[in-house]
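A.B. asks: One structure coming up, written as structure tokens, with questions to follow.
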Amino acid sequence: MGFNLTFHLSYKFRLLLLLTLCLTVVGWATSNYFVGAIQEIPKAKEFMANFHKTLILGKGKTLTNEASTKKVELDNCPSVSPYLRGQSKLIFKPDLTLEEVQAENPKVSRGRYRPQECKALQRVAILVPHRNREKHLMYLLEHLHPFLQRQQLDYGIYVIHQAEGKKFNRAKLLNVGYLEALKEENWDCFIFHDVDLVPENDFNLYKCEEHPKHLVVGRNSTGYRLRYSGYFGGVTALSREQFFKVNGFSNNYWGWGGEDDDLRLRVELQRMKISRPLPEVGKYTMVFHTRDKGNEVNAERMKLLHQVSRVWRTDGLSSCSYKLVSVEHNPLYINITVDFWFGA
């Protein structure tokens, strides 16, 4: 009886001891787990913060990239620029260099300029026929670039240079300028510009209108009066479509004179009117020069003028043959050099 009681107590004691040990082990393991978990909370917070920061940075980069690739749409420039000054006193420095003109026009690149603050209403190509008139070209570039920029134009200046050895053909050079310029840009408007004429008033807008426009109402050499009734030379403006419609200039005027009157007749044959600015606006200074060798008066000009109505469809842009020697994009202008075969 005593033995059984002792055994029974011993068994209960061992069972209790075993249970206590189990609870102790479980408690120890649980406490270690919670301590470890508590210690890991700051690390987890740091990880999540860094992850969130990376996510925000990633989104920011995406937004930045999208913003950089998205094209900003500018408003149209006003029909009358706020930068216009009106009549200007022109100064022609005898020691002017091309480097000076370039330094004065830092925003012109490869002969092109467009306003940054608005979208220009027209893309305008200025075509200047040229041979052996370097000083005149410098004076024109010095004054014409700021003049055009104040008018908020998207423009390019093309100087079409005739290679030596042939009689000068201004009209054919202008046909070449039109054809070659359109290979670079779908220009809206073309200004056919003599190298020795410099505009005095920037309200004389170098834009195209519903009808062809004659810009030289007067010049200093004629007392600022129109040279003669019907005069259509010096500086004229025709849209891409207008010039194409008249088949451009005739290619047959070798030497000086007649090609401007020929163009006027072509315009009139298409029942287009000619507009001009007000006399006080369409004023130009002609830089003095003597007649160039190779640009003598064309003795055939009157005979050619009598043929315009018969030949204008076949003589012009449609028949303009030439050898393209080079196209050079200088800082202030695009130089196009061509060679003609005399009589072609």
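Indices start at 1 and increase along the chain as displayed.
Cβ coordinates come from backbone N, Cα and C, glycine included.
Checked Swiss-Prot, it gives:
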{"type": "BINDING", "residues": "129-133, 168-170, 195-196, Tyr224, Trp256, 289-291", "note": "UDP-alpha-D-galactose binding site"}
{"type": "BINDING", "residues": "Asp196, His289", "note": "Mn(2+) binding site"}
{"type": "BINDING", "residues": "Gly258, Glu259, Asp260, Asp261, Arg301", "note": "N-acetyl-D-glucosamine binding site"}
{"type": "MUTAGEN", "residues": "Thr6 to Ala", "note": "Has no impact on N-glycosylation"}
{"type": "MUTAGEN", "residues": "Thr222 to Ala", "note": "Has no impact on localization to the Golgi apparatus. Decreases N-glycosylation. Impairs the catalytic activity. Impairs keratan sulfate biosynthesis; when associated with A-337"}
{"type": "MUTAGEN", "residues": "Thr337 to Ala", "note": "Impairs localization to the Golgi apparatus. Abolishes N-glycosylation. Impairs the interaction with SLC35A/UGT1. Impairs the catalytic activity. Impairs keratan sulfate biosynthesis; when associated with A-222"}
A.B. asks: Which of the binding-site residues Pro129, Arg133, Val195, Asp196, Tyr224 has its Cα closest in space to the Cα of Arg301 (N-acetyl-D-glucosamine binding site)?
C.D. replies: Pro129
A.B. asks: In Å, rounded, how far does the Cα of Asp261 (N-acetyl-D-glucosamine binding site) sit from the Cα of Asp196 (Mn(2+) binding site)?
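C.D. replies: Asp261 (N-acetyl-D-glucosamine binding site) and Asp196 (Mn(2+) binding site) have their Cα atoms 19 Å apart.
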A.B. asks: Using C-alpha positions only, work out which of the binding-site residues Val195, Tyr224, Asp260 is nearest to Thr337 (mutagenesis position).
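C.D. replies: The answer is Val195.
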A.B. asks: How many Å lie between the Cα of Glu259 (N-acetyl-D-glucosamine binding site) and the Cα of Arg133 (UDP-alpha-D-galactose binding site)?
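C.D. replies: With distance taken Cα to Cα, Arg133 (UDP-alpha-D-galactose binding site) is 20 Å from Glu259 (N-acetyl-D-glucosamine binding site).
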A.B. asks: For Arg301 (N-acetyl-D-glucosamine binding site), what is the secondary structure state per DSSP, taken as helix, strand or coil?
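C.D. replies: The residue in question, Arg301 (N-acetyl-D-glucosamine binding site), is helix (DSSP, three-state).
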A.B. asks: List the Cα distance (Å, whole number) between Asp260 (N-acetyl-D-glucosamine binding site) and Pro129 (UDP-alpha-D-galactose binding site).
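C.D. replies: Per the Cα atoms, Asp260 (N-acetyl-D-glucosamine binding site) and Pro129 (UDP-alpha-D-galactose binding site) stand 13 Å apart.
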A.B. asks: Looking at the recorded positions Asp196, Thr222, Gly258, which has the shortest Cα distance to Arg133 (UDP-alpha-D-galactose binding site)?
C.D. replies: Asp196
A.B. asks: Count the Cβ atoms, other than its own, that fall within 10 Å of the Cβ of Thr222 (mutagenesis position), considering every protein chain shown.
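C.D. replies: If we count other Cβ atoms within 10 Å of Thr222 (mutagenesis position), we arrive at 14.
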A.B. asks: Have a look around Asp261 (N-acetyl-D-glucosamine binding site) and count the other CB atoms within 10 A of its CB, chains all included.
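C.D. replies: Within a 10 Å radius of the Cβ of Asp261 (N-acetyl-D-glucosamine binding site) lie 20 other Cβ atoms.
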A.B. asks: So around the N-acetyl-D-glucosamine site, Gly258, Glu259, Asp260, Asp261, Arg301 aside, which residues have their CB within 8 A of the centroid of those CB atoms?
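C.D. replies: For the N-acetyl-D-glucosamine site, the extra neighbours are Ala171, Gly233, Tyr253, Gly257, Asp262, Leu263, Asn298, Leu304, Leu305.
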